[in-house]
Structure formats: structure tokens, C-alpha cells
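J.: I'd like to ask you about the structure that follows.
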Amino acid sequence: MNKNKIDVKIETKKGSMDEWPEPIVRVQSLAESNLSSLPDRYIKPASLRPTTTEDAPTATNIPIIDLEGLFSEEGLSDDVIMARISEACRGWGFFQVVNHGVKPELMDAARENWREFFHMPVNAKETYSNSPRTYEGYGSRLGVEKGASLDWSDYYFLHLLPHHLKDFNKWPSFPPTIREVIDEYGEELVKLSGRIMRVLSTNLGLKEDKFQEAFGGENIGACLRVNYYPKCPRPELALGLSPHSDPGGMTILLPDDQVFGLQVRKDDTWITVKPHPHAFIVNIGDQIQILSNSTYKSVEHRVIVNSDKERVSLAFFYNPKSDIPIQPLQELVSTHNPPLYPPMTFDQYRLFIRTQGPQGKSHVESHISPR
């Protein structure tokens, strides 16, 4: 049996998912205490630290794809755009989209409402403190391993779908417009995700709605993780978020378009993403890699920090219904192309990152079936 699966069962049996293994320290509080050095828990091993070369923006960037004209009443209507998305999903696992249909004013309002929330006094934010059971609320770590290395970030996690998990009482009530703005923002990103899913299906020669059906039709899951990366006294020693691939289906990121931070691993090189104004960054998650039998790739990425400016980003996750098995689609497997992954529900799959924290691509790769 796979060791990672054993670890997850042990952690769950012990009940350690009900509370954090040690007192939570808010990274924002550390940053605002004018530290001259970095606490040991946030210092990454030398092999994981960003280098000066990797910090600097390069001429290389993830693809930027203009979606204007792609979606019409008659269906998907532009083969050139479709081909660019297909190439990005197979070669990069990441791409930016412009003319995506979400109003720039809504994007700005969403980001600035959350920035205002994180600027609230710590005591006010503690009202929303989370636990590792669901991660819902205000948090500062991933994984429940005692003494584990930590990332230089705080976050807020909330559910948007299914509706029975969407609880406004667990959403911040300040600033006054935040609930209304995030509710509208979530609805718009659910629509955008559904449109992109149609493209992903069609590009594999499948029915437009095949991926959506595999995710549970209208019963999909959607959630939002808002990341706050404070200034860091020694950014060359730390990471805002350790290398990982996203465990869910698809991620749509609203980046901080004033401060670079997201890096994508391409051919063993870390590429610093340069956000295009009012673009979303889309990336393939592990569940779509599994459904496509590894035709589409989830890709390792991380976040670097800096000593001069804070960063705020919003990661929207579009996920399968949590209790249905996800496995390679029958239309994409054959005698010559057997299924690479066994069936597993998303509930089972995401326990790994909730217990172990970010671990590169080790989780999805550990489930590859032996040939």
C-alpha cells in the first residue's frame, strides 16, 4: 500500500485533524514586529530557497490567451483560441486569460476588500480562526505535522459550493461590502470555470460537457483561498507557499498585479509569472490530470516573497463533487494507453495536503498505477 495513504489514515484515526498540533503564530504579526532575522521555522532548506536569478523576472512568461469571441450562443467558435488553450494545458499547465467576461471593477473590489480585511487588528481576525478539519476561516499554516517548516503567509479559506457548505456566518463581516462582493465574484468564477471546462473537454475530442459530468454535473465544489504575503525580512531564505501542484480540478487565480510572486516550474526552471492587467491565471489541478489520463498536466508552482511590499492574491478552486470517484475517462484509455490512476474520491485525495501540507507533485505521482 502507498505510504502516503497510510499516513493519511493514521492522522485521521488519531483525530489530529480537529486542532492544530501547536499554537498558531500569525505571520503578519511577525512581519509587523520589525524582525531583523527570520524565525527558524520559516527558513527553508538550501535546496528549496529561491536564488537571485530565480527571483528576477525573465523574458519568458506563461501563455496569455484572449478569450474574446470564443464563447457564443452557437457554442465554442474559435479554433485558434481552442488550440492555444490545448497547447497551454499540455505544455505548461498554466495560462493567463483576458477578455474573460468578469468585470475589472469586480476583480479590483474583491482584491481590495480582502486587503482591507487583512489590515484589520489581529484580534478582530482571530474571530474567524480555522482548524485543519475543513480549513474554513482565517489560517496561517497547511498540514498538521508538529515542528514542520512553515510558509511566510496567512490566508482565509471559504466555501462557495455546494450551497449547503456556503455559510455566510463563516465569512468576514468587515469591510461592510466584503460578503456581497465575494458572493458575486464567486458566481462569476463558477460561470467562467464551466466555460473553460467545455474547452478542455472539446480539445480532447470529447462531448463539451464530459468533464463537467465527471465532476458531478451541477453538484461540483468551489472554494476560495485568499493569500496574504507580508513583507519578509529575509526573503532569500523563505517561501510564501512551498512547491506543490493543486489537488483539485482547476484553479483561477486573481494575482496581485503590482507585485510579482507566483513562480511556475518549467523544464526544471522556476519561471516568475508576470501578471497581465485584469487577467486571470488558470492552472490545471491534479483531478483534471487524472481525468485526462495525464494528457493535461498539473504543474508544480510556488510563491516567493519580498522585503519591500505585501501581496494579496485570490485563488478560486473548481473541484469535483467530493464523494464521487475520479479516474481516467474511458474514452481516453485503451490497450495501448491504459489508465494511469486508480479511482479515488476528492475527499480521500485532499486529505493528503490537509495533513502533509504542500509536497511538490509527490501525491499525484504516488498514485500512478504500476504497468
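The backbone N, Cα and C atoms fix where each Cβ goes, and this holds for glycine too.
At each noted position, the model has the original residue.
Feature list, courtesy of Swiss-Prot:
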type: MUTAGEN; residues: TYR135 to Ala; note: Reduces enzymatic activity 8-fold
type: MUTAGEN; residues: LEU142 to Ala; note: Reduces enzymatic activity 5-fold
type: MUTAGEN; residues: PHE157 to Ala; note: Loss of enzymatic activity
type: MUTAGEN; residues: PHE157 to Tyr; note: Increases enzymatic activity 1.2-fold
type: DOMAIN; residues: 219-320; note: domain 'Fe2OG dioxygenase'
type: MUTAGEN; residues: ARG225 to Ala; note: Loss of enzymatic activity
type: BINDING; residues: ARG225, ARG350, ARG354; note: jasmonate binding site
type: BINDING; residues: ASN227, TYR229, ARG311, SER313; note: 2-oxoglutarate binding site
type: MUTAGEN; residues: HIS244 to Ala; note: Loss of enzymatic activity
type: BINDING; residues: HIS244, ASP246, HIS301; note: Fe cation binding site
type: MUTAGEN; residues: ASP246 to Ala; note: Reduces enzymatic activity 4-fold
type: MUTAGEN; residues: PHE317 to Ala; note: No effect on enzymatic activity
type: MUTAGEN; residues: PHE346 to Ala; note: Reduces enzymatic activity 5-fold
type: MUTAGEN; residues: PHE346 to Tyr; note: No effect on enzymatic activity
type: MUTAGEN; residues: ARG350 to Ala; note: Reduces enzymatic activity 2-fold
type: MUTAGEN; residues: ILE353 to Ala; note: Reduces enzymatic activity 4-fold
J.: With ARG225 (mutagenesis position) as the reference Cα, tell me which of the binding-site residues HIS301, ARG311, SER313 is the closest one.
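T.: Of all the candidates listed, SER313 is nearest in space.
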J.: Using C-alpha atoms only, work out the spacing between PHE317 (mutagenesis position) and ASN227 (2-oxoglutarate binding site) and round it to an integer in Å.
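T.: Distance between the two Cα atoms comes out at 13 Å.
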J.: Neighbourhood of the 2-oxoglutarate site (ASN227, TYR229, ARG311, SER313): other residues with Cβ within 8 Å of the Cβ centroid, in order?
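T.: Close Cβ neighbours, site residues excluded: SER153, TYR228, GLY240, PRO255, ASP256, GLY261, VAL303, GLU310, VAL312.
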J.: Listed recorded positions are TYR135, HIS244, ASP246, HIS301, PHE346; which of them have CA atoms within 10 A of the CA of ASN227 (2-oxoglutarate binding site)?
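T.: For ASN227 (2-oxoglutarate binding site), the recorded positions whose Cα atoms are within 10 Å come to none.
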J.: Please determine which of the mutagenesis positions listed here (TYR135, ASP246, PHE317) has the lowest count of neighbouring CB atoms within 10 Å.
T.: TYR135
J.: Which residues of the same chain, at least 6 positions away in sequence, have a Cβ lying under 8 Å from the Cβ of PHE157 (mutagenesis position)?
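T.: Counting only residues 6 or more apart in sequence, the Cβ neighbours of PHE157 (mutagenesis position) under 8 Å are ASN130, THR134, TYR135, GLU136, GLY137, GLY139, CYS223, LEU224, ARG225, VAL226.
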J.: Select the most exposed residue of ARG225, ARG350, where exposure means the fewest other Cβ atoms within 10 Å, treating these as the mutagenesis positions.
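T.: Sparsest of the mutagenesis positions ARG225, ARG350 by Cβ contacts within 10 Å: ARG225.
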J.: Tally of helix, strand and coil residues over the domain 'Fe2OG dioxygenase' (219-320) according to DSSP?
T.: 9 helix, 44 strand, 49 coil
J.: Can you tell which of TYR229, PHE346 has the least company, meaning the fewest other C-beta atoms within 10 angstroms of its C-beta, among these recorded positions?
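T.: Among the recorded positions TYR229, PHE346, the lowest count of other Cβ atoms within 10 Å belongs to PHE346.
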